[in-house]
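Feature annotations, courtesy of Swiss-Prot:
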MUTAGEN   Lys159 to Ala  Strong decrease in activity on the lipoyl domain substrate and on lipoylated small molecules substrates
ACT_SITE  Lys159  active site, charge relay system
MUTAGEN   Ser235 to Ala  Loss of activity on the lipoyl domain substrate and on lipoylated small molecules substrates
ACT_SITE  Ser235  active site, charge relay system
MUTAGEN   Ser259 to Ala  Loss of activity on the lipoyl domain substrate and on lipoylated small molecules substrates
ACT_SITE  Ser259  active site, acyl-ester intermediate
Amino acid sequence: MLAQESILETTVQTETESVTTETSQTVANLESETTSQTVMQEKESSSAIAESSSRNVVAVTTETTNEIQNSGTDGKAVSAESVFSEADYKQATALELATLVREKKVTSEELVKIALAITKRENPTLNAVITLREEAALTEAKALQDTGQPFLGVPLLLKGLGQSLKGESNTNGFGFLRDQVAGGTSTFVKALQNAGFIIIGQTNYPELGWKNISDSKLYGVSVNPWNPNHYSGGSSGGAGASVAAAFVPIASGSDAGGSIRIPASWTGTVGLKPSRGVIIGNSNSAKGQTVHFGLSRTVADTNALFETLLTKKDLPAGHLSQAQPIAYTTESPAGTPVSAEAKEAVAEAVAFLKDQGYTLVEVKHPVDGERLMKNYYTVAAGSAGIADFMARQKLKRPLERNDVELLTWALFQTGKNITSEETTAAWTDIALQAQAMDEFYQQYPILLTPTTAATAPSIDNPLLKPEHAAQMEKIDQLSPAEQKQLIYDQWLTAFTYTPFTQQANLFGHPALSVPTYVSKEGLPLGIQFNSALNEDRTLLQLGALFENNHKINQPHVEEPDKDKEPDASGEPEKDKDPNASGEPDKDKEPDASGEPDKDKEPDASGEPDKDKEPDASGKPDKDKETKTSEGPIEGKDQNQNPDKAGKTTSGSSLDNSLNSSANQGTKSTESTHAFSNKSMIGKQEQLPKKVLPKAGAEVPSTFWIVLGGAFLVTSGTIYIRKTRK
């Protein structure tokens with residue numbers, strides 16, 4: 001969620017020097033190593049997890065009751081000769097699909113066609129996918145050979161940020177890079193291909209992955225499959241929505257502060273943030289903060305993906321004795337409010353674990369979250385100069401306000417005044433907190449918390465107060481101390497929803513989000529298991545314990561009506577709405593603690609600065625939504641959108657409380673993203689134009705790490721940024 005890093009620990013830019021390196025050869029060498037990557041299954045650690053995937057492989061039906069759209073842009077149905085239905089596909093895990101392909105009961109090409117058809121039909125509502133590569137994916141599926149790949153022929157969606165695939169869009173969320181494509185394929189992506197996945201497209205994310213929601217100005221808002229009135233999370237929001245909606249069984253993501261686990265919690269999917277340095281192709285972010293991995297619908301698939309991408313051969317098998325106490329807390333590490341629903345989710349998990357014979361001990365949260373996050377934001381702001389670097393390379397001039405969203409601009413201006421000494425001090429303090437956490441794990445091997453403090457917030461809530469947006473527009477007029485305080489203050493509203501995820505990244509520890517809870521409004525909520533470095537398998541065993549005992553609780557998404565043309569709105573018929581009043585559940589105990597610390601947050605008037613450009617919330621102008629196709633959900637009044645259960649939801653009490661102070665006046669007109677949802681899917685000529693480097697041209701390259709992951713602009717000359725003295 002909220003931080004960007006560079007390959008250097010300090011990244012305030014004053015000048016550059018170019019260092020020529022054989023980048024392409026290095027990447028090639030790394031990629032060649034992935035071909036020998038095999039699935040490592042430790043017997044002791046995998047027995048419980050294997051049990052969760054031991055059910056019979058989905059039976060191949062001879063019925064074709066689900067009409068599958070052709071992958072071609074004409075939208076015709078797949079031939080009736082196909083015996084594998086869309087329903088079969090949506091119910092199957094990635095491992096089951098690979099087994100079917102291996103046993104020749106279905107072809108990878110058929111699976112890809114189904115995945116493309118679902119995506120093109122349902123994406124106009126969710127805006128989870130930003131590009132499709134139909135022709136390439138079908139060609140790769142047809143040519144696929146079985147060499148023992150664990151995910152043979154399984155369709156996969158790739159996160160659009162930080163995971164380069166040669167020839168595909170590589171914008172980092174910047175409008176001025178809308179035509180840029182990757183000049184090479186990253187090691188992580190190559191490893192996914194070597195594992196047998198067929199990449200069918202790329203998923204939505206916020207600009208540079210800064211946020212815990214995906215509300216990109218360029219691509220629009222990625223919304224939640226369980227209720228499109230709510231966010232899908234960030235920064236891997238498109239990935240979470242794609243998996244929850246069964247576009248694909250697994251989508252790749254990246255996590256530098258919760259960017260896998262936050263969407264997992266809010267979309268009812270499984271999200272693992274692996275330990276520092278154990279996954280192939282991990283970024284070179286400072287202290288290994290960013291990791292690349294994926295989201296899935298089952299712990300079994302997550303475990304198989306982990307073992308496939310694992311590079312550390314001596315990782316412990318993982319074992320949690322019932323004699324070892326498990327710690328739990330529902331306290332926010334920063335003292336911010338936590339919803340009653342999140343507390344209930346943890347309480348249910350505690351009761352289940354006690355029934356299984358484990359000892360549970362309630363503790364105070366061992367981390368000083370306010371102190372940790374101030375260090376976190378120092379590191380983030382110190383690396384925002386990457387936006388200026390890219391603007392200079394592409395536009396041949398310094399970065400200007402209109403080039404980027406408001407948050408990127410504010411971080412860039414703040415970063416100019418952050419010295420290398422400040423960044424070093426921040427990391428030193430983080431290391432001290434990590435040491436204290438390591439000592440905690442000596443007594444309690446597991447810490448159980450909510451993954452997020454509440455269910456997904458409403459898309460009417462930009463998670464930015466209007467007075468903060470106004471101050472950010474003039475941030476260059478503030479002192480360095482005032483700038484840093486503003487960065488902390490403006491992020492506090494968003495951080496209040498997700499205070500539990502950042503420590504795992506900064507400390508290098510693994511963390512697993514498992515979807516065990518569904519609110520009365522039908523929105524998912526995850527619980528999070530945290531442990532010490534390299535104890536990933538222990539976490540996966542705990543997740544498997546919940547899965548094997550049917551404690552994975554995911555909302556049900558109704559199948560579309562096959563007898564009529566799909567409605568891109570995703571709304572049920574209004575006359576069937578049992579409760580369109582929008583009133584909150586009267587029986588639900590309100591949580592009035594959703595307000596941030598009033599001593600730290602200026603009073604939110606709710607009125608925008610009329611003279612200021614709206615913030616970079618990524619939300620479309622409501623007055624234009626029904627007139628254009630530029631909003632996240634076309635032709636829809638987003639204040640009147642019932643959920644899929646047929647009722648208007650009020651969201652969590654925490655959501656209501658924060659909405660009351662933050663959702664007025666900060667609607668952004670910046671969210672006129674470049675591609676309408678309808679034109680984006682199924683009409684390749686309207687996707688970003690692919691501009692490849694000329695043969696023999698030396699293309700500048702940089703390897704910067706953001707909250708959402710690492711991005712490699714292209715291979716060529718690497719520019720190393722000097723830090724301010």
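In case you wondered, yes, glycine gets a Cβ from its N, Cα and C as well.
Positions of Swiss-Prot features highlighted on the structure.
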residue	record	DSSP (3 states)
Lys159	mutagenesis position	strand
Ser235	mutagenesis position	coil
Ser259	mutagenesis position	coil
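The two recorded residues Ser235 (mutagenesis position) and Lys159 (mutagenesis position) have their Cα atoms spaced 9 Å from each other. Taking the Cα atom of each, Ser259 (mutagenesis position) and Lys159 (mutagenesis position) are about 11 angstrom apart.
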